[in-house]
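Visitor: Attaching a single structure in structure tokens format; questions to follow.
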Amino acid sequence: MLTLPEYNEQIPNVRSLLTKWAKVERIQDVQDGLQLDVRLKTDTLLELHIYYDHVYHVPSIKFRLWSLDTEEDISSLRLLTLSDSELRSILNLGTFSVTLSTDMEMKSVYYYINNCDTDANVGSDVEHYLTRWISLYIRIFDLNFVP
């Protein structure tokens, strides 16, 4: 577990690591976290939100994957769902689980990475907690990510 002040102290380090990720097109600071647009493939965009979970006191991820469809010079984005084989082929979930839920504040649907086992996966040592966390969890989206 990580207190909000500890999280806020470490989030600039995560931002610094993610700016080195070649696939990031945009990174924005938001309240208690970061929002990224990541080009996973030529026609696949990852909308990624890193935020502090005030209930579990751990960093968390919510995301959406979009497929860029172009037909007769008209482009549109299509939200990918877990039933899309395209989405399942992109995610490297391993033992991680995701759930689909509505973000009431944003009035939008997102996938959430289950954060119940965060401390077991990352360890409870506060020093460099977020660096260890991002190094593990970002690999869900890019196995080649190296912090």
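Backbone N, Cα and C define each Cβ position, glycine as well.
If you look for the noted substitutions, you won't find them, since the model keeps the original residues.
Heads up, here are the entries from Swiss-Prot:
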ACT_SITE  Cys116  active site, glycyl thioester intermediate
MUTAGEN   Tyr56 to Ala  Forms the ATG12-ATG10 intermediate, but reduces the formation of the ATG12-ATG5 conjugate
MUTAGEN   Thr99 to Ala  Forms the ATG12-ATG10 intermediate, but reduces the formation of the ATG12-ATG5 conjugate
MUTAGEN   Tyr110 to Ala  Reduces the formation of the ATG12-ATG5 conjugate
MUTAGEN   Asn114 to Ala  Forms the ATG12-ATG10 intermediate, but reduces the formation of the ATG12-ATG5 conjugate
MUTAGEN   Cys116 to Ala  Impairs the formation of the ATG12-ATG5 conjugate
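Looking at the shown structure, can you explain where the listed features end up?
Guide: Around Cys116 (mutagenesis position), taking its Cβ as the centre, 10 other Cβ atoms fall within 10 Å, counting all chains.
All protein chains included, Tyr56 (mutagenesis position) registers 14 other Cβ atoms within 10 Å of its own Cβ. For the recorded site, Tyr56 (mutagenesis position), the DSSP three-state label reads coil.
Thr99 (mutagenesis position) falls within a strand segment according to DSSP.
The Cβ of Tyr110 (mutagenesis position) lies under 8 Å from the Cβ of His49, Lys62, Phe63, Arg64, Leu100, Ser101, Thr102, Asp103, each of which sits 6+ residues away along the same chain.
Look at Asn114 (mutagenesis position): DSSP puts it in coil.
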Visitor: So among Tyr56, Asn114, Cys116, all listed as mutagenesis positions, which is physically nearest to Thr99 (mutagenesis position)? Use the C-alpha atoms.
Guide: Asn114
Visitor: Are there any residues in the same chain, six or more apart in sequence, whose C-beta is under 8 angstroms from the C-beta of Asn114 (mutagenesis position), and if so which?
Guide: Phe96, Ser97, Val98, Thr99
